[in-house]
Every structure is written in C-alpha cells, then in structure tokens.
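Annotated in Swiss-Prot:
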BINDING   166-173, 191-195, 212-215, 282-285, 311-313  GTP binding site
DOMAIN    2-159  domain 'Obg'
DOMAIN    160-330  domain 'OBG-type G'
DOMAIN    348-430  domain 'OCT'
MUTAGEN   Pro168 to Val  Overexpression suppresses sporulation more than the wild-type gene
MUTAGEN   Gly171 to Ala  Overexpression enhances aerial mycelium formation, also enhances actinorhodin production
MUTAGEN   Lys172 to Asn  No phenotype upon overexpression
MUTAGEN   Ser173 to Asn  No phenotype upon overexpression
MUTAGEN   Leu281 to Ile  No phenotype upon overexpression
Amino acid sequence: MTTFVDRVELHVAAGNGGHGCASVHREKFKPLGGPDGGNGGRGGDVILTVDQSVTTLLDYHHSPHRKATNGKPGEGGNRSGKDGQDLVLPVPDGTVVLDGAGNVLADLVGHGTSYVAAQGGRGGLGNAALASARRKAPGFALLGEPGDLQDIHLELKTVADVALVGYPSAGKSSLISVLSAAKPKIADYPFTTLVPNLGVVTAGETVYTVADVPGLIPGASQGKGLGLEFLRHVERCSVLVHVLDTATLESERDPLSDLDVIETELREYGGLDNRPRIVVLNKIDVPDGKDLAEMVRPDLEARGYRVFEVSAVAHMGLRELSFALAELVATARAARPKEEATRIVIRPKAVDDAGFTVTREEDGLFRVRGEKPERWVRQTDFNNDEAVGYLSDRLNRLGVEDKLMKAGARNGDGVAIGPEDNAVVFDWEPSVTAGAEMLGRRGEDHRFEAPRPAAQRRRDRDAERDEAQQEFDGFEPF
C-alpha cells in the first residue's frame, strides 16, 4: 500500500458568504421601528499551512475535495450571521503550490508558512446597513458572495541539507542508516528505495538533514527509471554527495563512468550546477573495492572533487565524512538569506477597485468587466425589484451608463456584466438623469413623512385650546 505521495491534485472550495437580512423592527408602541436586518457572515477560507509533523501528501491523494464552511445569514434585531470556519490543511515543509497551467503560486518553506488557496465570500449587508437619509427603510438586503473554487496541484520537494545521489544499489540507504537514525529499506537488488528517506545527522554543534534519493540511471532526467519522479527532491539541497559503488559486479560500469552519467542527468535536469559536490567511494570493506577506490581517487581529485573512502557496513570513514558535510552545510546556511514565515494571499486586493472596462463584442453585445460591477451583480437579488433598482443606481453613480453611451450602446442593446462563463445579461434601458430623484426614492417609507398620530392629536388639542382662549379673550359681558 502506498504510504508516500509527493504529488496530488486538490480541489478546494471556500465557504459562501451569508445573505443579509431584510427586516423591520417590531415592538409594542413603536409603529416606526425602522430596519434592523443584520449582515451575513463571511465564508471560511481554505488555507494551506506547513506542519513539521506532516511528511507526505497521502491524505489529499485519498480525499482531494475539501470545502470550508459557509457564513450564516443575518437575522432581525441587528444580529449579524456567524462567520464560516476557516479550513486549515496541513502540508509538509517544502510543498509547492501550482495552478492548472503549472505556474507556481506559492512555495511553502518553513514551519507555519501559510497560503490562502481559496478565499471565502463576503457576507451580504442587511437592510439596516443600507439605510440612509434618502433610503430610510430598504425592503431588500444584499446577497452573500460565493467563495472561490480552485483546482490546484501540490508537489513536495524535500527540504534537506544534503542529498545522496547515485546508481541503484550504490549503498545510499546503508550510508544514511549509519550516519543517522533513519531506518530505510535495505536489500541487495536495484531500486530498493522507492521514496526519499530523510535522516538527521549531528556533527559537533551542527545538525543537518540528509536525503536518500532513489537511484538514478541513464535517462532519468527524461523519465527513465524513478529519477524524474524524485529528482525534484534534490532541488532544495545545499550539498550533493555522489555515492559511487567500488564493488559493482557489472563489467561495463566503474566509479568514473557512474559519476559522469549522474552528472549528465543532473545537468539535463537543470538548476543544480552551483551546488557543492562531494564524492563518496563506498564499499571499501570489500578487497576489490578498496583497490578500485585507490585507483580512481587521483582522477577524481584531479577533477576538483573532495573524495572520501567509506564503508557503511564496516563503519569506516564516517566521522570524517559527517564533519566535512557539516562544514559545507554551515557555509551554505550562512550564505542563505533568512526566510520568514509569511501568510501568502492568492490574489491581493487592489487598494482602488473602482476601475472597469466596457467593450463591444462581435455579436453586438456590450461587456462590462470590473471588480465593483461584478461584485455588485453577485450581491443582487434579481427577484426583488427594489434590489434591482439599487443596483441600477450604483452602476449609474459609478459611471457605467456614461461609458455604455460613449461605446455606442442604445436602448434595447444587450449588456453583460462579468466573464463569459458567469455573466448577467440584460437589455439596457438608459436611466433618466438623476433617476433616483425623478423616479422616487427607492426604499423610502412614506410613513416617516406623514405626521405621527400622537403629535397630530397634540397639535389638535393645542389648536382647540388657542381657539377657546381667543373666544374667552373676546368675550364682553352685558
């Protein structure tokens, strides 16, 4: 059964925003309580967060569909809906997030680094928030916005300081098992290692990690063997260690040709030219292996490599190797810029989102694109005439109608707001200039303009009293 997965496709859905509430305050002896509809809650985000305790993407291989909770709708009495709960998905350190086209969206390195893969929708405003001096009792509320839907790919690139590379059965797993406490599978046949193994090595005051990469063969960079699947795990390593088999039984192979083949594959893969290299001649406990190591060592040193003769089985030469690796790792760490865990947002919001465009398409349709118009359309309940009128007023104030006229739109032309796959299309009817004033104030409650009964009765009594007083003052006795 598969226990290690380093590449998955993930389908994430953020929560939808809750709808706003349209309600009027009702209380005894308060006939004009006014609007008191609360706002809807925000939908939950889907967040990828690096967790050091997670080492594989196996969970997302089995269940690739993940969804955050929706925001709750607002209620009367100025009660706002509850926000949806964010869905936090733990991922291994070194996870790369890509879109469907293969573009890198985020590179998550460092414990706690987070990435918002899908943003929750905003909650709709209740009618209490929409009330104004001109619109005193709105009979509508705004709808909550839908959450983001994203299809993303996750790739794990192991975060290690040292990578052991070499032919299958060169002794890489044996070497990492004696340098660290790792317990990889070890056997005397090729491709025993099917997944990268990580081990932690302590050399003096330096602690570093070593990755045992599955064996490489000629053509690995083009997908032969297992190389293409796991070469990306070498990308983050600071030091490359060539593990060469000095006791191979294959007559056409020798340490120098093995080194040339592996270097060719690394060069074809790309991006690894500046990594420092160390050559390890393994299996010197075998008599023929010791002799071969002494023969090829001068040639390797002439090429500029630091060479170490070791035996993972007999534990020979390991201390010198571990301290040499620690020195190179410390140098690489000192030269590396400090990385801080940051919360990455998939689409940063612009400070000014008031811009929009109007284009005329070949079929005569006018298309409006812009953050505000598209958001307003998503928030509108088209079953409510008052809400549609409110949308018309907002678009008019933004200048959409002016641009439509300049683009050549006429009464009855088709207008679409939004992208082709999710647009609202309607027949355009130009509004009257200052339409809100000419057509009446939408959402106005005329009871606010009428005199209140108690005040009217008080005025009537005062008028009767004044009239009686005047009659009394003008009374002349016989």
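Numbering starts at 1 and runs along the chain as displayed.
Glycine residues also receive a Cβ, built from the backbone N, Cα and C atoms like all the rest.
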Open item on the list: If I take the alpha carbons of Pro168 (mutagenesis position) and Pro214 (GTP binding site), what is the distance between them in whole Å?
Closed with: 7
- [ ] Could you round the CA separation between Lys172 (mutagenesis position) and Pro214 (GTP binding site) to a whole angstrom and send it over?
- [x] 9
Task: The one of Ser169, Ser173, Ser311 whose CB sees the fewest other CB atoms within 10 Å, among these recorded positions - done: Ser169
TODO: Express the distance between the Cα positions of Lys283 (GTP binding site) and Gly171 (mutagenesis position) as a whole number of Å.
DONE: 8
Open item on the list: From the DSSP assignment alone, can you count helix, strand and coil residues within the domain 'OCT' (348-430)?
Closed with: 29 helix, 18 strand, 36 coil
TODO: Within 10 Å of Leu281 (mutagenesis position) by C-alpha distance: pick out those among the binding-site residues Gly166, Ser169, Pro214, Ser311, and say none if nothing qualifies.
DONE: Ser311
Open item on the list: Radius 10 Å, atoms counted are CB only; among the recorded positions Lys172, Lys283, which position scores highest?
Closed with: Lys172
Task: Alpha-carbon distance [Gly171 (mutagenesis position); Ser311 (GTP binding site)] in Å - done: 9
